[in-house]
Amino acid sequence: MTNIRKSHPLIKIVNDALIDLPAPSNISSWWNFGSLLGVCLAVQILTGLFLAMHYTSDTATAFNSVTHICRDVNYGWLLRYLHANGASMFFICLYLHVGRGLYYGSYTYTETWNVGIILLFAVMATAFKGYVLPWGQKSFWGATVITNLLSAIPYIGTDLVEWIWGGFSVDKATLTRFFAFHFLLPFIIAAMVMVHLLFLHETGSNNPTGIPSYFDMIPFHPYYTIKDILGFFLMLMALLMLVLFSPDLLGDPDNYIPANPLNTPPHIKPEWYFLFAYAILRSIPNKLGGVLALVLSILILMIVPILHTSKQRSMTFRPLSQCLFWLLVADLLTLTWIGGQPVEHPYIIIGQLASILYFSIILLLMPLTSLMENHLLKW
């Protein structure tokens, strides 16, 4: 008789994805971040669900409801800080996951890669909407500034912004709809994760060498289940250390001041995980140009598979491309730093140079270096 896990219609799906799935024998810890992102999403949905039970999406009571959660709800402080810092953990894992894909050439699985980029956009949209909900100063002014960027769209811009706001400024209608979308999007993300995995399992995983591993596969369980569980423990330990020892380390003290439309904070900046894109936005002195650069800074990942000129898939055996990759990482860290600084000399010019370098590396230097490596290897 066939084992139930191989014959039952539902259990069979789980079996093919988590138990009997053939996986390359040499995938490193960089392949752990996919499962870690799944854990992050689960943590965010669970903590968010319990927070939503006590939160009120009304401008008059939103700030006080968050205070009430922290002070009066059993372990409400823990839920709130797990959710806030869980978002930071989510983005750390996301950026490492995308970085792994770039380094090892996983983007050659174009369907998986493109669904992943749509997921990245969806997570960014969700995080932005979530940041507005506590209705502090940074929430209100962040929502005002970022939604206002859409007014740069020619002809329909102003109407579009007022349509999103539900009025002539960020107000009660805006907060209510942002809460609705912030609640809805994670479930759409969860569905898209399934599509992401569906496309991945069509091709199988890549591996550090970039060479097909059809002849050297091992079952996912127990080898990679135990490896993933170790990753879960390490990540959750890091998250709990952050939440229990310094919960406000990555936040902004201005958000403990209730939203006041009559008082603009001296420096309006997003959470740390958006600073690199914010720096690119600010580096162009034209509003529409800045918005286009902001969108393209993420959208550019979509054309990375087209720009792949190397005869090798992975960067493992390509030292010149490796140097460029780490230059790109350093450049993104520089942009993150610049995004948090005021708009004054020398930060303006550093931001502009870092932005030019970012697009140059991806569009020009990487493809040319790959061609040069092909030539050096006489390919």
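Glycine is treated like the rest: Cβ placed from N, Cα and C.
Annotated features, as they stand in Swiss-Prot:
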type	residues	note
VARIANT	Thr2 to Ile	In strain: Isolate Durban5
BINDING	His83, His182	heme b b562 binding site
BINDING	His97, His196	heme b b566 binding site
VARIANT	Lys129 to Met	In strain: Isolate Durban5
VARIANT	Lys138 to Met	In strain: Isolate Durban5
BINDING	His201	ubiquinone binding site
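Sequence features, as recorded in Swiss-Prot, placed on the structure.
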{"residue": "Thr2", "record": "variant position", "DSSP class": "coil"}
{"residue": "His83", "record": "heme b b562 binding site", "DSSP class": "helix"}
{"residue": "His97", "record": "heme b b566 binding site", "DSSP class": "helix"}
{"residue": "Lys129", "record": "variant position", "DSSP class": "helix"}
{"residue": "Lys138", "record": "variant position", "DSSP class": "helix"}
{"residue": "His182", "record": "heme b b562 binding site", "DSSP class": "helix"}
{"residue": "His196", "record": "heme b b566 binding site", "DSSP class": "helix"}
{"residue": "His201", "record": "ubiquinone binding site", "DSSP class": "helix"}
Practice prompt. Work out how many Å separate His182 (heme b b562 binding site) and His196 (heme b b566 binding site) at their Cα atoms, rounded off.
Written response: 21
Worksheet item: For the residue listed as 'ubiquinone binding site' and His97 (heme b b566 binding site), what Cα-Cα distance in Å is obtained after rounding to a whole number?
Response: 17
Worksheet entry | Rounded inter-Cα distance in Å - His97 (heme b b566 binding site), His83 (heme b b562 binding site) | 20
Worksheet item: Which one of these recorded positions has the most other Cβ atoms within 10 Å of its own Cβ: Lys138, His182, His196?
Response: Lys138
Item to complete: Have a look at the recorded positions His83, Lys129, Lys138, His196 and say which one has the shortest Cα distance to Thr2 (variant position).
Response: His196
Worksheet, complete the sentence: If you tally other C-beta atoms within 10 angstroms for each of the binding-site residues His83, His201, the top scorer is His83
Response to the item:
Cβ proximity for Lys129 (variant position), under 8 A, sequence spacing 6+, ordered by residue number, returns Phe178, Phe179, Phe181, His182, Leu185
